[in-house]
Amino acid sequence: MKVAVIFLLSALALLSLAGNTFSAKVTGKEASCHDAVAGCPRIYDPVCGTDGITYANECVLCFENRKRIEPVLIRKGGPC
């Protein structure tokens, strides 16, 4: 019985430590939102967000970020 308890506690400790190494680091650049005051131009210049969604342009991404707690970054220019 003692061996089983020690084994389970060891496995639990190992899993809790290993959980930190599996977190994915999201990389990208922050959208330039200084021009996004009144509205966005209707120019299709797509950007791919770190959330996997294609936004029509960087300005649209800025307006979406205003609704969020955690901002979406630009993963790359062009569609996802």
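The backbone N, Cα and C atoms fix where each Cβ goes, glycine too.
Averaged across the domain 'Kazal-like' (27-80), pLDDT in this predicted model comes to 90. Per Swiss-Prot, the feature domain 'Kazal-like' maps to 27-80.
There are 7 other CB atoms within 10 A of the CB of Arg42 (mutagenesis position), with all protein chains counted. What Swiss-Prot says about the mutagenesis result for Arg42 to Leu is this: Abolishes trypsin inhibitor activity. No effect on sperm binding.
DSSP assigns Tyr44 (mutagenesis position) to coil, not to a helix or a strand. In Swiss-Prot, a mutagenesis experiment is listed as Tyr44 to Val, annotated with the note Severely impairs sperm binding. No effect on trypsin inhibitor activity.
Per Swiss-Prot, mutagenesis Asp45 to Gly is noted as: Fails to bind sperm. No effect on trypsin inhibitor activity. Same-chain residues at least 6 positions away in sequence with a Cβ under 8 Å from that of Asp45 (mutagenesis position) are, in sequence order, Ala56, Asn57, Glu58, Gly77.
According to Swiss-Prot, the mutagenesis experiment Arg66 to Gly carries the following note: No effect on trypsin inhibitor activity or sperm binding. Taking the Cβ of Arg66 (mutagenesis position) as reference, no residue of its chain lies under 8 Å away while being at least six apart in sequence.
According to Swiss-Prot, the experimentally introduced change Lys67 to Ser is described as follows: No effect on trypsin inhibitor activity or sperm binding. Cβ neighbour count for Lys67 (mutagenesis position) (all protein chains, 10 Å cutoff from its Cβ): 6.
Non-local contacts of Arg68 (mutagenesis position) by the CB criterion (under 8 A, 6+ apart in sequence, same chain) are absent. Under its mutagenesis entries, Swiss-Prot includes Arg68 to Thr with the note: No effect on trypsin inhibitor activity or sperm binding.
Sequence-distant contacts (6 or more apart, same chain, Cβ under 8 Å) of Tyr44 (mutagenesis position) comprise Ala56, Asn57.
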